[in-house]
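Here is what Swiss-Prot says about this protein:
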DOMAIN    484-798  domain 'Protein kinase'
BINDING   490-498, K511, 606-611, 649-654, 687-689  ATP binding site
MUTAGEN   E492 to A  Markedly reduced affinity for histone H3 and reduced histone H3 phosphorylation
MUTAGEN   K511 to A  Strongly reduced enzyme activity
ACT_SITE  D649  active site, proton acceptor
MUTAGEN   H651 to A  Strongly reduced enzyme activity, markedly reduced affinity for histone H3
MUTAGEN   D707 to L  Markedly reduced affinity for histone H3 and reduced histone H3 phosphorylation
MUTAGEN   D709 to N  Markedly reduced affinity for histone H3 and reduced histone H3 phosphorylation
MUTAGEN   D716 to L  Markedly reduced histone H3 phosphorylation
Amino acid sequence: MAASLPGPGSRLFRTYGAADGRRQRRPGREAAQWFPPQDRRRFFNSSGSSDASIGDPSQSDDPDDPDDPDFPGSPVRRRRRRPGGRVPKDRPSLTVTPKRWKLRARPSLTVTPRRLGLRARPPQKCSTPCGPLRLPPFPSRDSGRLSPDLSVCGQPRDGDELGISASLFSSLASPCPGSPTPRDSVISIGTSACLVAASAVPSGLHLPEVSLDRASLPCSQEEATGGAKDTRMVHQTRASLRSVLFGLMNSGTPEDSEFRADGKNMRESCCKRKLVVGNGPEGPGLSSTGKRRATGQDSCQERGLQEAVRREHQEASVPKGRIVPRGIDRLERTRSSRKSKHQEATETSLLHSHRFKKGQKLGKDSFPTQDLTPLQNVCFWTKTRASFSFHKKKIVTDVSEVCSIYTTATSLSGSLLSECSNRPVMNRTSGAPSSWHSSSMYLLSPLNTLSISNKKASDAEKVYGECSQKGPVPFSHCLPTEKLQRCEKIGEGVFGEVFQTIADHTPVAIKIIAIEGPDLVNGSHQKTFEEILPEIIISKELSLLSGEVCNRTEGFIGLNSVHCVQGSYPPLLLKAWDHYNSTKGSANDRPDFFKDDQLFIVLEFEFGGIDLEQMRTKLSSLATAKSILHQLTASLAVAEASLRFEHRDLHWGNVLLKKTSLKKLHYTLNGKSSTIPSCGLQVSIIDYTLSRLERDGIVVFCDVSMDEDLFTGDGDYQFDIYRLMKKENNNRWGEYHPYSNVLWLHYLTDKMLKQMTFKTKCNTPAMKQIKRKIQEFHRTMLNFSSATDLLCQHSLFK
């Protein structure tokens, strides 16, 4: 072994044989066990080691790490001679100061103890979070709390490719003694994620109480969105309340948290706790958003995004006496670098080419396991996003349980709901009266007196009721042979498959979701009746807006029917699945493994057309883009007024376009009807996985407060929007913040101006004027508080 002194930035690695392989280890000799020094702390500065551990818990560079034999935590001295071993006399001793051990945080090999053998670690699966581990968003002093970090999860036990999605978002702790009883008015649906329970105020802690002046709170939705002054006042008050609440959560003990051992239910009740205004820390989840996975690309753009996120954290911790102007704060956002079209196409092809299918054997042409790491950097976000987005738990709660000033303020939508909710609506496809005549949100109200077994039966009955059935029916009941013969697969997701067919001479989309079965579907557990019920009702509520009077729009995809069927997958659908797989490539498992008793939910939607992303080069002109923005803004504004709705995931894959012969499209907002030039296209909004809505005192939302992977994406403005939403609502996703709709409209406008090309160039004065208006819309829209505010006040829609 060479005896030269290491350079200042070099790292000492232990070698397990002589250089050039001239001398090999004796096969029968065991290595002596390594003993750590008794007192390591006296040799080092405690701040250096703590900083290293905070920077990356997964690294072995910490000199105080007892598990790293290369850095024993004390100055290097002469090695202890092993029994029977030889040490060359001419080998000089090395003296290495602790300063040389301050290495840059980066992924490194973890050396296992020699007595355990030197077998190579198995490669990570594509769905395994890659990159350095992150600290939990809660302060580390509460050792009894679970770490919400998704990357600490190990490999899935089931062995499926996406099987990790079930373990990524489940809590494994059991309730501690003395835990408060969960509130029955909150239903936590699913096993995918967890809702952090607020900690109670310690008995010995006394904080000064400050009363809030009711005059400073908005009295209606109009006042909440009418001007910048009221908006700033609302946000400052909400920020004060939330900082106190997060301070109370941090001050609790491990016994204050509510967890269930099965990971299915974790609930909180925050409104019954006494709110006191104090200097609370940052909200949960805010401390770790600045940590981003190492992608292997050290570029100025990445450093710029890190700096932008760091500035957001500094802004979030501004003292309460300092007022940050709302408009200036939003206009100074930093946009991450976007991928080129070539990069996006390459990533998509890699994703489709190298996905391991369930039950397939690896042949000589299969993707080699040792090359998984570069692929993980390419498709990590795509697969992780898919693995949890369709299996998010929906939180169903009462309005009083959501501590939001927006919620407690008098809402115009409350009176409108009572006026417009009890009328029969027309089926968009057939024109006949629909089987469901009014809202079904009341079905989500918790039944406090039911036991677990009765609750499960009740959920099944509710689903059957929405399907107008008494029990499951065969596939042939809703998909007769002539309908199946015309089926063509058009999409897929972790939830299942989407097919297109013809019903009554009209194209429709069929979405098939497996439920209540023991088999993993595409690596994830199947949904239950309890989990699928909110999905059905949300789709129905937004579809019903097409038949309302006071607030009406056809901008959300129409839901024609829902059925619960039982049986194995029909052969004609398998044939359509095979054709899609051979032409486009499928990332899903072939659905041929279901038994005869398998249950499915079959949702029939109107056919919405092609998504905006695929139409990026096919639109005629910027006038069409203006019509699309107008339709989207109007649809979101109507949903805000009627359902206090936030979409929260309106990327350009969730905007569908189809041709229409109508010259103008009609909508009604707060009783006032208006029209929009269609330019030959009708827009439909889809995918309500992350959405939030409220009706009849019931709030349904998706809690993503602990899902750090949602906020660490990179390479597109879309991922900045998730972080901006989190900053806007202080990571409290049950509250109503219509500004999130403005953020997504800004994202779509950005796409149209920078990543879409049009057949007709801006050569005429009229086209140039439209382009200037859209550019002005892009520059100024972040100063508006909601889609309703944009629609009514911005000059683009005048």
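Cβ atoms are placed via backbone N, Cα and C, with glycine included.
Nothing has been swapped: the model has the original residues at all the noted spots.
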Alpha-carbon distance [D709 (mutagenesis position); H651 (mutagenesis position)] in Å: 17
Three-state secondary structure, which DSSP defines for D709 (mutagenesis position): helix
Lowest local Cβ density (other Cβ within 10 Å) among binding-site residues: G608, G653: G653
Mapped DSSP class for E492 (mutagenesis position), helix or strand or coil: strand
DSSP-derived structure type at V498 (ATP binding site), helix or strand or else coil: strand
Distance, V494 (ATP binding site) to D707 (mutagenesis position) (CA atoms, angstrom): 17
Residues near V498 (ATP binding site) in space but at least six apart in sequence (CB under 8 A): K489, I490, G491, E492, A509, I510, K511, I512
D649 (ATP binding site): secondary structure state under DSSP, collapsed to three categories: coil
